[in-house]
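Enquirer: Looking at Swiss-Prot, the entry for mutagenesis of Arg69 to Ala says: 4-fold decrease in activity. Arg89 to Ala appears in Swiss-Prot as a mutagenesis experiment; the accompanying note says: 2-fold decrease in activity. As a published mutagenesis entry, Lys90 to Ala appears in Swiss-Prot alongside the note: 30-fold decrease in activity. According to Swiss-Prot, the mutagenesis experiment Lys93 to Ala carries the following note: Small increase in activity. One mutagenesis experiment named in Swiss-Prot is Tyr103 to Phe, and its note says 4-fold increase in activity. Here the residue is the original one, while Swiss-Prot reports the published mutagenesis Glu106 to Gln with the comment 2-fold decrease in activity. What Swiss-Prot notes for the published mutagenesis of Glu106 to Leu is this: 1 million-fold decrease in activity. Here the residue is the original one, but Swiss-Prot notes a mutagenesis experiment at this spot, Tyr107 to Phe: Small decrease in activity. Mutagenesis annotation in Swiss-Prot: Tyr107 to Asp, described as 2/3-fold decrease in activity; the structure shown retains the original residue. A mutagenesis experiment is reported in Swiss-Prot for this position, Gly108 to His, and the note states: 2/3-fold decrease in activity. Under its mutagenesis entries, Swiss-Prot includes Gly108 to Ala with the note: Small decrease in activity. The feature AMP binding site is assigned by Swiss-Prot to Ala133, Thr134, Gly135, Gly136, Ser137.
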Amino acid sequence: MSIASYAQELKLALHQYPNFPSEGILFEDFLPIFRNPGLFQKLIDAFKLHLEEAFPEVKIDYIVGLESRGFLFGPTLALALGVGFVPVRKAGKLPGECFKATYEKEYGSDLFEIQKNAIPAGSNVIIVDDIIATGGSAAAAGELVEQLEANLLEYNFVMELDFLKGRSKLNAPVFTLLNAQKEALKK
């Protein structure tokens with residue numbers, strides 16, 4: 001199967017909720033994909049195929065998943081690729097010494113952490129999450145990968161809200177599996 005055919009089938013499983021969590025947003029819930037093992041496998045296969053095509057000569061060493069929805073498919077993708085999985089968590093959730101990065105949210109700021117010994121310097125890393133909106137949390141994860149002195153190859157997202165221009169904040173190429181939302185909902 002091609003990436004486009006995987007995406008077409010996966011898109012049919014999404015549930016849409018207009019004006020959630022705020023006015024102008026069409027929330028596309030991708031959780032129904034995980035209720036169907038066949039669709040979940042196709043989600044993983046689509047990302048794996050993309051990464052094999054995008055980086056045929058490069059060994060990927062780690063998948064870094066953002067709390068919390070990056071945890072839903074990041075470990076399974078890492079397993080399918082035969083690489084390690086490393087979580088980026090909210091402050092205070094990881095033991096030991098951690099690097100920290102702040103990001104802005106709608107109502108203030110938040111802090112992400114990654115363990116200092118999680119990834120050896122020079123490792124090749126892919127960051128995954130469910131959606132890119134404003135790009136703040138993904139940019140913070142990218143900053144953490146830089147603090148580890150690893151090579152951030154790409155950000156991978158299931159979906160994207162294009163009109164929020166989040167990818168402009170990111171320091172590496174972006175791949176979005178499912179069709180992006182080009183504009184906000186009309187009021």
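Backbone N, Cα and C define each Cβ position, glycine as well.
Here the structure is a predicted model, which means the values were calculated and not measured.
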Enquirer: Give me the CA-CA distance between Tyr103 (mutagenesis position) and Gly136 (AMP binding site), in Å, as a whole number.
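Expert: If we compare the Cα positions of Tyr103 (mutagenesis position) and Gly136 (AMP binding site), the gap is 5 Å.
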Enquirer: A 10 Å Cβ contact count, applied to the recorded positions Gly108, Gly135, Gly136: which residue has the minimum?
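Expert: Selected from the recorded positions Gly108, Gly135, Gly136 on minimum Cβ neighbours within 10 Å: Gly108.
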Enquirer: What is the interatomic distance between the Cα atoms of Arg89 (mutagenesis position) and Ser137 (AMP binding site), given in whole Å?
Expert: 11
Enquirer: Helix, strand or coil at Arg89 (mutagenesis position), per DSSP?
Expert: strand
Enquirer: Long-range same-chain neighbours of Arg69 (mutagenesis position), Cβ under 8 Å, sequence gap at least 6?
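Expert: Those within reach of Arg69 (mutagenesis position), by Cβ under 8 Å and sequence separation of 6 or more, are Asp129, Asp130, Ile131.
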Enquirer: Let me make sure I understand the structure: which of the binding-site residues listed (Thr134, Ser137) has the fewest other Cβ atoms within 10 A of its Cβ?
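Expert: Relative to the other binding-site residues in Thr134, Ser137, Thr134 has the fewest Cβ atoms within 10 Å.
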Enquirer: Which whole-number value in Å describes the distance between the Cα atoms of Thr134 (AMP binding site) and Tyr107 (mutagenesis position)?
Expert: 13
